[in-house]
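The structure under discussion appears below in the form of structure tokens.
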Amino acid sequence: MVGLEDDTERERSPVVENGFSNGSRSSSSSAGVLSPSRKVTQGNDTLSYANILRARNKFADALALYEAMLEKDSKNVEAHIGKGICLQTQNKGNLAFDCFSEAIRLDPHNACALTHCGILHKEEGRLVEAAESYQKALMADASYKPAAECLAIVLTDLGTSLKLAGNTQEGIQKYYEALKIDPHYAPAYYNLGVVYSEMMQYDNALSCYEKAALERPMYAEAYCNMGVIYKNRGDLEMAITCYERCLAVSPNFEIAKNNMAIALTDLGTKVKLEGDVTQGVAYYKKALYYNWHYADAMYNLGVAYGEMLKFDMAIVFYELAFHFNPHCAEACNNLGVLYKDRDNLDKAVECYQMALSIKPNFAQSLNNLGVVYTVQGKMDAAASMIEKAILANPTYAEAFNNLGVLYRDAGNITMAIDAYEECLKIDPDSRNAGQNRLLAMNYINEGLDDKLFEAHRDWGWRFTRLHPQYTSWDNLKDPERPITIGYISPDFFTHSVSYFIEAPLTHHDYTKYKVVVYSAVVKADAKTYRFRDKVLKKGGVWKDIYGIDEKKIASMVREDKIDILVELTGHTANNKLGTMACRPAPVQVTWIGYPNTTGLPTVDYRITDSLADPPDTKQKQVEELVRLPDCFLCYTPSPEAGPVCPTPALSNGFVTFGSFNNLAKITPKVLQVWARILCAVPNSRLVVKCKPFCCDSIRQRFLTTLEQLGLESKRVDLLPLILFNHDHMQAYSLMDISLDTFPYAGTTTTCESLYMGVPCVTMAGSVHAHNVGVSLLTKVGLGHLVAKNEDEYVQLSVDLASDVTALSKLRMSLRDLMAGSPVCNGPSFAVGLESAYRNMWKKYCKGEVPSLRRMEMLQKEVHDDPLISKDLGPSRVSVTGEATPSLKANGSAPVPSSLPTQSPQLSKRMDSTS
């Protein structure tokens, strides 16, 4: 903290008022008061008249009288002093000094003359000589108060000079000498306060400032600096009180107004972090009252409004913060976050680039720019940005997570998992990396061991211990009463999950199964509003929960008396597993959005069917499996799909195989099998569509891999992401046969393919993710296209391609075949689903609650084994919950790149002090 030394030249000298020294001695004769009309020319009357003229600032007239007197009596000490004072007011210091010196020569103990000599020395900057003169005056007359006051001033100035020269202790000594001379001299206390503040002896500093304010109640600077000390100590309320006292005596004191704005901004952040966002906003606004262009208050208002989901207001205040502080890279960064969440990626890129033009090594903006480039499929540019972020901050855990997302999207699962694990080394509690790692492991899991199950279980146990669980509910245990079903998901928009949740929302019997939707959609679209209107029209309840803390959502679920809570996301983007971990509903279920166990001991059931998870499956689950009578999915086609196009092979003269699955599913083994098929079917072609193919290096790597497998690149067409759903669906007109992926099969892509008349070849496996295609194709009536192994997969594909006429016939009938199958029979599906819910509820009413048994086992294991307790002990979970999931083609969107990171909220600016 830097304080301004009290410049005693700003102090009005107590010695001179209207040119006259307070307490100067009169001559031995009494000076009478003359009337203006009376002409006095001699003796003491003349001296008195001259003194009166001088007191009335008529210095020229007074000077003439003094000079006239001295011509007659050169030894008149009072006349010499009076003449000196008049000359002093005319800035004739040398002549004035001669007059005072002559007076001293005539009267060596004249305190008034000695004091005025000191004043002249001080005006010339000769502080030592000034002090000596004042000391002589006091030696001549110890009771002469003006000399004492002047000596205190000059000793204070000497102290300041010594301190500025680096002689702090000697300076302090001078301040104390000043106070010894004049114990009521406030500036000496004030300057001691400044010195002690610089020495970080804040208790001493406060004591000195308080004494300065006591001696001079209007001492604004002292109040201001007291406020600075309290603010730096974290006592914001006391700091604000001091600034208020300062501004009460000096309303236009700019330093204090600025400091008040800083303190109010910090107090706003403090109360906001304690949970009172509204009061925080009030303090930020009050800060702007004191400093209307204070960028930090505007910035923090942007943060607060963002947390309140008032994004338009947040944008306004970030823009203002940047306007008033063009060096505020954080404001640009956070603007980028908001624009990205609104899908305005070009504007987001512009904001991040602006932030980086201010702070080239700003790790957050480097990371966030990499996130946007990843979303856009610009993998090379994304990798460059994220690697720069890591270089700028090697311990930036989420940057490693985002690198993993990039590798996953580029199809390099091994490197993705390595990156996630690197993130977890830095931040073991990174929720994004932990869940992304689990998801990534599904892409290469063939069910040969239990490693993936153990990874889910361990994550689930650890995560559950971070949340308090409800263990009892007020829900009436009546097995036959209407049941309240809660669906919770961020994917009630044009997203893969939406195609499978629409049937239940539409066809539930709302008289027996009340539906409550908890929508965590980041950005609602037309489908969101259509779903909401449909639910409300049928008597259900729709609640938007985006941005609400997961534990608060759990409280909402409990207050709504949800009987069965169904989460639809698993370990994918923006999931609400934190709510599920609190166990707010008596029965909890996972379904649709994730092809594996959640790992949470608080989830009772996972919905599936006997083909996706056969009764003899070796795959382990934390949840108890509930198999629906037909397919565990019911697909509602997009109304924008358009008509089925003729088989392209009829006009092309060759068969085109294709896949619109993401690259993460197209593993090296999948490419080997596809290459075998293409090589076995002369002149056939392969069309693959996915987002990263807008990147040349990804395209080239993909083509090179196929060429190494014997497939010429000229036989391969690679398409990037197609934005509009109608165009995406019509792109199926390019292929004759769809090739499924393994061991992570397609879901939405398979349904889309079949609906557009394109038969799909799939392969059965040992895990749920592998068998989704088996369930879909079998229930549509295409069980003959399910292979048992790779060789059969190749042969089925080759055989299907060998008869174009039969292929064409199948294509033109496939939509009707699918529409009449259980896969698209919404009413029938809803009945089966409701039956499953009813059975779950009946079990609960009987006291059969799988999750309670697991929780008891978990608590027993933790109690019996201290190592488990240590491993699973409470720890902080870092959740970055604002990244928007990209539209996925088949059923599960990964937990996204961690959020474009928002910058810290605390004010950055240092206090100024008086």
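Yeah, the Cβs are placed from backbone N, Cα and C, and that goes for glycine too.
Looking at Swiss-Prot, you'll find the mutagenesis Glu567 to Lys noted as follows: In spy-15; Abolishes O-fucosyltransferase activity. Long-range Cβ neighbours of Glu567 (mutagenesis position) (same chain, at least 6 residues apart, Cβ-Cβ under 8 Å): Ile488, Ser489, Asn575, Lys576, Leu577, Thr579, Met580, Gln588, Val589, Thr590, Trp591, Gly593, Thr598, Val603.
Here the residue is the original one, but Swiss-Prot notes a mutagenesis experiment at this spot, Gly593 to Ser: In spy-3; induces a constitutive induction of GA signal. Abolishes O-fucosyltransferase activity.
Mutagenesis annotation in Swiss-Prot: Lys665 to Met, described as In spy-19; Abolishes O-fucosyltransferase activity; the structure shown retains the original residue. Lys665 (mutagenesis position) falls within a helix when secondary structure is assigned with DSSP.
For the mutagenesis result Cys845 to Tyr, the note given in Swiss-Prot is In spy-5; induces a constitutive induction of GA signal. Sequence-distant neighbours of Cys845 (mutagenesis position) (same chain, 6+ residues apart, CB-CB distance under 8 A): Lys477, Asp478, Pro479.
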For Lys665 (mutagenesis position), the number of other Cβ atoms found within 10 Å of its own Cβ: 24
Cβ neighbour count within 10 Å of Gly593 (mutagenesis position): 26
